[in-house]
Amino acid sequence: MADLLPEHPEFLWNNPEPKKSYDVVIVGGGGHGLATAYYLAKNHGITNVAVLEKGWLAGGNMARNTTIIRSNYLWDESAGIYEKSLKLWEELPEELEYDFLFSQRGVLNLAHTLGDVRESIRRVEANKFNGVDAEWLTPEQVKEVCPIINTGDNIRYPVMGATYQPRAGIAKHDHVAWAFARKANEMGVDIIQNCEVTGFLKDGEKVTGVKTTRGTILAGKVALAGAGHSSVLAELAGFELPIQSHPLQALVSELFEPVHPTVVMSNHIHVYVSQAHKGELVMGAGIDSYNGYGQRGAFHVIEEQMAAAVELFPIFARAHVLRTWGGIVDTTMDASPIISKTPIQNLYVNCGWGTGGFKGTPGAGYTLAHTIAHDEPHKLNAPFALERFETGHLIDEHGAAAVAH
């Protein structure tokens, strides 16, 4: 009977019982955890791996992000890992043998003040220096790329230009998770859902396994990829992470015919908008200012987001909001991720991505897998070590996202 059914996500991977031990246990079954498992198997031949997810596969931030993919970051370190990630995105549909609707429709980052203009042009030149495709567009050119933007001078924050990355775009987030899960499963990785980590087994300052709601699992190495709950996991392991967790809201509209050809982001007024493949408008804004782990936020953030969006896109004035939701973003003091070894031997961490987690999915998995396999960081994630908060070698990317950190 199963052979007669159409392909469905629940049939793309097995749901085994946990084994007593694994070479590597990855905590967190979202995009980063699944990508790490895939690259451990593909690049390093390590297949005795378990991915533990406390709920359903990719049901956390992977299911709640706004799917934007880009690499136009200012600093060399950020450009390096995000550009590597974008190049991996371009290869993955064929490599994973799964169409996750990767659409390179370009991303516009709007400038509304002279300060924005200067900073944007600086970022374009830095991108070019790092081999990242980037252009500076005048308001007239912005209108050509996205005709529905209001580029008039009669709005609060007139559009004075924009940076443009043509290779950037969006992808279907749940399909991305399914693609990684299926391929990792084919290589021998165990994907274990409804298995929450409640503690760690240690021999002195060395991790030897995890305690879970489905029993104790021994492990040669353990990697934390739990996004917003990373600080909770680190505390269970006996060390602290310099991150804070905030709610981040997003929303979608009802379905429309294709009207929005690209992705538009505005750091100044904190709104970003794209149109999904089915036709709904997908919007995000700034984080809620309070700390918390609730996957919901305050209504005033949505109100301010709507006001900004309607001013930039008058055509949206009569659109109806279909639903809103929230995710949990883990932010560092320099708005850059942590992909690193930890004070606990054989315990590794990937966290602090803030609002950039989805776009960094392949790059995070690629570099974390290397770090686990060799017990040394890849050159791309070496700058994102935990020790940078002691040495002061920070990578300040607060201006890189269209949200308030």
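Including glycine, each Cβ sits where the backbone N, Cα and C put it.
The following features are taken from Swiss-Prot:
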type: BINDING; residues: Gly31, His32, Glu53, Asn61, Met62, Thr66, Ile68, Val197, Gly354, Gly357, Lys359; note: FAD binding site
type: MUTAGEN; residues: Lys172 to Ala; note: Retains 39% of wild-type activity
type: MUTAGEN; residues: Lys172 to Asp; note: Retains 32% of wild-type activity
type: MUTAGEN; residues: His270 to Ala; note: 10-fold decrease in catalytic efficiency
type: MUTAGEN; residues: Tyr272 to Phe; note: 130-fold decrease in catalytic efficiency
type: MUTAGEN; residues: Tyr272 to Ala; note: 13000-fold decrease in catalytic efficiency
type: MUTAGEN; residues: Lys359 to Arg; note: Retains 0.07% of wild-type activity. Shows higher apparent KM for sarcosine
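The two recorded residues, Gly31 (FAD binding site) and Lys359 (mutagenesis position), have Cα atoms 10 Å apart. Recorded residues Lys172 (mutagenesis position) and Ile68 (FAD binding site) have their alpha carbons 10 Å apart, per Cα-Cα distance. Sparsest Cβ environment among the binding-site residues Met62, Ile68 (other Cβ atoms counted within 10 Å): Ile68.
For His270 (mutagenesis position), the nearest neighbour among the binding-site residues Glu53, Met62, Gly354, judged by Cα separation, is Gly354. For the pair Met62 (FAD binding site) and Lys359 (mutagenesis position), the Cα-Cα distance reads 11 Å. Just so you know, the Cβ of Gly31 (FAD binding site) picks up 29 other Cβ atoms within 10 Å once every protein chain is counted.
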